[in-house]
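Going by Swiss-Prot, these are the annotated features:
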- 37-97: domain 'CBS 1' (DOMAIN)
- I42, R146, T166, Q167, Y168, R169, R291, V292, H293: ADP 1 binding site (BINDING)
- V63 to Q: Reduces glucose inhibition of SNF1 and leads to resistance to 2-deoxyglucose (MUTAGEN)
- 118-181: domain 'CBS 2' (DOMAIN)
- C136 to Y: Reduces glucose inhibition of SNF1 and leads to resistance to 2-deoxyglucose (MUTAGEN)
- G145 to E: Reduces glucose inhibition of SNF1 and leads to resistance to 2-deoxyglucose (MUTAGEN)
- 194-253: domain 'CBS 3' (DOMAIN)
- L242 to E: Decreases SNF1-activation efficiency; when associated with A-291 and E-293 (MUTAGEN)
- N251 to I: Leads to resistance to 2-deoxyglucose (MUTAGEN)
- R291 to A: Decreases SNF1-activation efficiency; when associated with E-242 and E-293 (MUTAGEN)
- H293 to E: Decreases SNF1-activation efficiency; when associated with E-242 and A-291 (MUTAGEN)
Amino acid sequence: MKPTQDSQEKVSIEQQLAVESIRKFLNSKTSYDVLPVSYRLIVLDTSLLVKKSLNVLLQNSIVSAPLWDSKTSRFAGLLTTTDFINVIQYYFSNPDKFELVDKLQLDGLKDIERALGVDQLDTASIHPSRPLFEACLKMLESRSGRIPLIDQDEETHREIVVSVLTQYRILKFVALNCRETHFLKIPIGDLNIITQDNMKSCQMTTPVIDVIQMLTQGRVSSVPIIDENGYLINVYEAYDVLGLIKGGIYNDLSLSVGEALMRRSDDFEGVYTCTKNDKLSTIMDNIRKARVHRFFVVDDVGRLVGVLTLSDILKYILLGSN
């Protein structure tokens, strides 16, 4: 039975009120409120070798780490998978300099990124006592899925790295604490928040170096893998690249995506899908229950039609539809 105009209007009003309520909630909380009672934080010194920092990330199953400059006693940026991908691209384009890779330190990344003409290490940060809404805005502005929380010692005035806040943790915090998410009943296809145009995809036979270029050029964290008929079958993530580097594959990136996935770790979290008819209430419930980083949007038979990222969801909650 088709919904009446009155019922559609009621759903629309309820959704708008729910979004406004969630915004007020985000303004009333600070980043401290989101942090667990106890947690572990790994901070890397900028003098550390890049290959050693890679092992630290992989051994601890993390995708980023704050950097600390011990010479200046200051926060020096956030190391992410993007930085390692930049290293791969640099040595792939400059094979004559490949012998230097084992000597590369983290503070040398800026030279590589400058040579490539790509963004430098992300140095955006926020004080943990600022409103959560403000932290969300800063993440959207820097086009990053995470932001370091930097405090200051009251006596010495030295910076203190408190933690790294992620979009996933914020949205899960909202899903756990805001019952208003149950009123987000408008289908996501009607909200204009799905990325559909110019979305890159690959196939199992696509060379990994081509996918790496898609990741950097599109500034995305994953590329969906489809078959010859457009059906979604898997995803290649930026994190998967780290496993290749650990295996020493810096300059032999002609191997296919299918071959690369054979090296994927067993703790892969899987591919999450939805349709245009799904509602944000359902999406938020999934975020509450599982560690989700994106939803690939498929049609009724499983063909890929778009992607809904955590950034898309956060942007809608903060700023409304596009």
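Placed from the backbone N, Cα and C atoms, the Cβ positions cover glycine too.
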Cα distance (Å, whole number) from I42 (ADP 1 binding site) to R291 (mutagenesis position): 20
Cβ-Cβ distance under 8 Å to G145 (mutagenesis position), same chain, at least six residues away: M139, T166, Q167, Y168, S221, H293, L310, S311
Neighbour tally for C136 (mutagenesis position), based on other Cβ positions within 10 Å of its Cβ: 27
Other CB atoms, at most 10 A from the CB of L242 (mutagenesis position): 20
Number of Cβ atoms other than its own within 10 Å, given for V63 (mutagenesis position): 20
Reduced DSSP assignment, T166 (ADP 1 binding site): strand
Distance, I42 (ADP 1 binding site) to C136 (mutagenesis position) (CA atoms, angstrom): 22
Pairwise CA distance, I42 (ADP 1 binding site) versus V63 (mutagenesis position), rounded so that it is a whole Å: 11
For ADP 1, whose listed binding residues are I42, R146, T166, Q167, Y168, R169, R291, V292, H293, the greatest C-alpha pairwise distance in Å: 22
Fewest other C-beta atoms within 10 angstroms, as judged across I42, R291, which are the recorded positions: R291
Pairwise CA distance, V63 (mutagenesis position) versus L242 (mutagenesis position), rounded so that it is a whole Å: 9
Neighbour tally for T166 (ADP 1 binding site), based on other Cβ positions within 10 Å of its Cβ: 19
